[in-house]
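Here is the structure we will look at.
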Amino acid sequence: MSTRNPQRKRRGGAVNSRQTQKRTRETTSTPEISLEAEPIELVETVGDEIVDLTCESLEPVVVDLTHNDSVVIVEERRRPRRNGRRLRQDHADSCVVSSDDEELSKDKDVYVTTHTPRSTKDEGTTGLRPSGTVSCPICMDGYSEIVQNGRLIVSTECGHVFCSQCLRDSLKNANTCPTCRKKINHKRYHPIYI
């Protein structure tokens, strides 16, 4: 009696075999993606004004952003000379903010300037100190206030200028320059006589 164990063959193969996955991919159809760009038609209305802000033109451009208020540029830039130096202007660059509202009078227009006119610089009516003056960046006193109060103008090794009292008080707390934090001590600064 010989018993044979017949081997069974599986038909169709394994469920997750590579061949099965390949057949599944080949038989399922995927919709093709169109790679062509569709043109978009731009309709330009007659009343709209288009301002190209990316180009550099020689003429100043005025843009009305709110339809009520507009900025008018009086003088935008200085014109260069042949040798490359800029011309000096006696008037300040400025712009005028005006309103279309009839209720507002012309006296209420706002003038915005980026530079101080020479007349106010000469009179000294501005709160800003002209260049060339010495002041302490800690107490904000100018040269005349420092000298009137019996203090000295002192400079550190790193070149920063303070009044003697402020620098002395600062060095009591930290042995560094108050401006650049370079290590200094009470022997590393000296008075300046102007």
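Glycine is treated like the rest: Cβ placed from N, Cα and C.
As given in Swiss-Prot:
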| type | residues | note |
| --- | --- | --- |
| MUTAGEN | C136 to S | Loss of ubiquitination activity; when associated with S-139 |
| BINDING | C136, C139, C163, C166 | Zn(2+) 1 binding site |
| MUTAGEN | C139 to S | Loss of ubiquitination activity; when associated with S-136 |
| BINDING | C158, H160, C177, C180 | Zn(2+) 2 binding site |
| MUTAGEN | C177 to S | Loss of ubiquitination activity; when associated with S-180 |
| MUTAGEN | C180 to S | Loss of ubiquitination activity; when associated with S-177 |
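Cα to Cα, C166 (Zn(2+) 1 binding site) and C139 (mutagenesis position) are separated by 7 Å. Taking CA atoms as the reference points, C139 (mutagenesis position) and C180 (mutagenesis position) are 17 Å apart. Taking Cβ-Cβ distances under 8 Å and a sequence gap of 6 or more within the same chain, the neighbours of H160 (Zn(2+) 2 binding site) are P137, C177, P178, T179, C180.
Taking every protein chain shown into account, C136, C139, C166 are the recorded positions, and of these the Cβ with the most other Cβ atoms within 10 Å belongs to C136.
C158 (Zn(2+) 2 binding site) has a Cβ environment of 15 other Cβ atoms inside 10 Å.
The recorded positions in question are C163, C177, C180, and the one with the fewest Cβ neighbours inside 10 Å is C180. C136 (mutagenesis position) is 6 Å away from C163 (Zn(2+) 1 binding site) when you measure Cα to Cα. The residues near the Zn(2+) 1 site, meaning same-chain residues not in C136, C139, C163, C166 whose C-beta sits within 8 angstroms of the mean position of the site's C-beta atoms, are P137, I138, M140, D141, I146, R151, F162, S164, Q165, L167, in sequence order.
Annotated Zn(2+) 2 site C158, H160, C177, C180; additional same-chain residues within 8 Å of its Cβ mean position, judged by their own Cβ, are T156, E157, G159, P178, T179, R181, K182, I184. C136 (mutagenesis position) and C158 (Zn(2+) 2 binding site) have their C-alpha atoms 15 Å apart, to the nearest angstrom. C163 (Zn(2+) 1 binding site) carries a strand DSSP state (E or B).
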